[in-house]
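S.K.: Pasting a structure here, questions to come.
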Amino acid sequence: ASATWGAAYPACENNCRKKYDLCIRCQGKWAGKRGKCAAHCIIQKNNCKGKCKKE
């Protein structure tokens, strides 16, 4: 799901993708800390959705 999220919001992707990609890398590299990384990802994703709606 995380891999296709950006495609659903093309207008915001460039603005948010860098920070969101950090989440994806975090989830991939730190499996033991996935809960913390996932929580950060959810926050980041919601922030980007909010920006997208405003645009």
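Any Cβ shown, glycine's included, is placed from N, Cα and C.
Where a substitution is noted, the model still shows the residue that was there originally.
The structure displayed is predicted, hence computed values, not measured ones.
Okay, so Swiss-Prot annotates it like this:
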MUTAGEN   Y9 to F  5-fold decrease in toxicity
MUTAGEN   E13 to Q  No change in toxicity
MUTAGEN   E13 to A  No change in toxicity
MUTAGEN   R17 to A  Complete loss of toxicity
MUTAGEN   K18 to Q  No change in toxicity
MUTAGEN   D21 to P  10-fold decrease in toxicity
MUTAGEN   R25 to Q  400-fold decrease in toxicity
MUTAGEN   W30 to S  41-fold decrease in toxicity
MUTAGEN   W30 to Y  5-fold decrease in toxicity
MUTAGEN   K33 to N  No decrease in toxicity
MUTAGEN   R34 to A  80-fold decrease in toxicity
MUTAGEN   R34 to Q  20-fold decrease in toxicity
MUTAGEN   R34 to K  8-fold decrease in toxicity
S.K.: Counting across all protein chains present, how many other Cβ atoms fall within 10 Å of the Cβ of D21 (mutagenesis position)?
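M.R.: Result for D21 (mutagenesis position): 13 neighbouring Cβ atoms inside 10 Å.
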S.K.: Please report the three-state DSSP label of D21 (mutagenesis position).
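M.R.: In three-state terms, D21 (mutagenesis position) counts as helix.
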